[in-house]
Amino acid sequence: MASEDIAKLAETLAKTQVAGGQLSFKGKGLKLNTAEDAKDVIKEIEEFDGLEALRLEGNTVGVEAARVIAKALEKKSELKRCHWSDMFTGRLRSEIPPALISLGEGLITAGAQLVELDLSDNAFGPDGVRGFEALLKSPACFTLQELKLNNCGMGIGGGKILAAALTECHRKSSAQGKPLALKVFVAGRNRLENDGATALAEAFGIIGTLEEVHMPQNGINHPGVTALAQAFAINPLLRVINLNDNTFTEKGGVAMAETLKTLRQVEVINFGDCLVRSKGAVAIADAVRGGLPKLKELNLSFCEIKRDAALVVAEAVADKAELEKLDLNGNALGEEGCEQLQEVMDSFNMAKVLASLSDDEGEDEDEEEEGEEDDEEEEDEEDEEDDDEEEEEQEEEEEPPQRGSGEEPATPSRKILDPNSGEPAPVLSSPTPTDLSTFLSFPSPEKLLRLGPKVSVLIVQQTDTSDPEKVVSAFLKVASVFRDDASVKTAVLDAIDALMKKAFSCSSFNSNTFLTRLLIHMGLLKSEDKIKAIPSLHGPLMVLNHVVRQDYFPKALAPLLLAFVTKPNGALETCSFARHNLLQTLYNI
């Protein structure tokens, strides 16, 4: 390290925050590769008496630097809180496990008794979980109360490793007469899916002391949701349940509602964007009406709930004196339904509690019926472990005996919700196929899958591939529904491949303009147009990681894309796993 760099580092360290037993290097942007780089950090640690909390967020720590920092921690037995989120930026994934192993060994040697461990926003994947597995099983974590692993890309494998480690920690600590009493568990955006969630649910059921569970955006469907619901029922102290942006369907909604009936301490329920639909919402409303005396927030936004079910939910919160927010935005109430909902809440003197309804999707008489069919399809898929077998079985189950080759499947009699009883009532309905314009107006994975294999042809036919702005619009709408679910992922990438292959092969298509406009809409490049950036970059980044590896992608665009994805940006920081994967791919082009 050059002398001027050392001087700069020393100046940065001089501003290090020291308060209440806490030593903070948070957000210093330190690049600690070697032992020499970490020399001043180590000095600060060694000279700090009574160190209880160490903040390393917002720096980047290499293997060698981690080893010497760990050595310094071996004498810090009073350390209780490790705030180590976002501290491997720019590191190869292979560097992270050995760095974590070293740090964990330092804590174990010190005889520390941790209360909080935060490793969020480190894109370490399943192998990274192996890096702190031994720490979790050790006496250093027998006292752990808060475990935060948000946005780490653990996947199913990492979820299973984590669950086993927590179970072992509980077993060992129980043998010493002081069972692990974990209170807060955070693991959003980790692609846990059903198997990972189910494994963790088993661990939660054994632990039994949870007060907060945050697991949004994990691709969990109703089998995983049901497993979690069963585990939550054995955790009577639960106050916060955040499963935002997973796919409950009605089956998961009903299962979770049954658990809510048994809990008395719950204050916050966040099931937004979970597709509980009307039947699930009515079941949850029943649980709210009969209990949950401390409820402060109920989020059922963007769940495909219709008017009558939404009114049932509103009526259920009438006696919740502590309620601060009811969010039913983004459902299918219609203008009249929104007015009725506001009137109901106003009649309870709770108008201020109701969140905005500005994104209501409008009343659609056929949408509920389509949703019922989606539930059946999703359940058929989830019953099989192999993705390819899932798709084949689903096709077979949907195929009626009279179906001929090349014909559309006949629409059977379906059920819609009886608004009075909340029970399904049989009706006959005519087919309501989804067309591309419907999908592009309100994109969702279900609508994309309903288009079937023809989506690739349709998107090419109905998009002006000579116009970069129109291609960007179609690209972002398809990418927005990207999920790790095999069928959704395949449908998204097939549609994107067809669109981009046609666009890049068009002689009048300006590739540079396309990338520029894409970066603007993603909020990575400023524009005089004052275009509002899309809300989430996860889908577009995951899709771009696929696109840049295809033969049709002009490799001359890679350096420009790399430059903007590398630049610091708040929107990118919330998608560190997807960003890391794309950067790795771009570096290798």
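In case you wondered, yes, glycine gets a Cβ from its N, Cα and C as well.
Heads up, this one's the original sequence, none of the swaps are in it.
Recorded in Swiss-Prot as a mutagenesis result, T411 to D carries the remark: Greatly reduced phosphorylation by CDK1 or CDK2. Completely abolished phosphorylation by CDK1 or CDK2; when associated with D-444.
The annotation that Swiss-Prot gives for the mutagenesis experiment S444 to D reads: Little change in phosphorylation by CDK1 or CDK2. Completely abolished phosphorylation by CDK1 or CDK2; when associated with D-411. Secondary structure at S444 (mutagenesis position), as computed by DSSP, is coil.
Counting Cβ atoms from all protein chains shown, N512 (mutagenesis position) has 12 others lying within 10 Å of its own Cβ. According to Swiss-Prot, the experimentally introduced change N512 to A is described as follows: No effect on UBE2I binding nor on sumoylation.
Listed in sequence order, T516, L519, F564 are the same-chain residues six or more apart from L525 (mutagenesis position) with CB atoms under 8 A from its CB. Secondary structure from DSSP puts L525 (mutagenesis position) in coil. L525 to A appears in Swiss-Prot as a published mutagenesis result, with the remark: Disrupted binding to UBE2I, and no sumoylation.
Annotation of the mutagenesis experiment K526 to R in Swiss-Prot: Absence of sumoylation. Not targeted to the nuclear envelope rim nor to nuclear pore complexes. Disrupted sumoylation. No interaction with SUMO1; when associated with A-564 and with or without SUMO1 A-97. Sequence-distant contacts (6 or more apart, same chain, Cβ under 8 Å) of K526 (mutagenesis position) comprise I520.
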Cβ density check for S444 (mutagenesis position), other Cβ within 10 Å (all protein chains) comes to 19
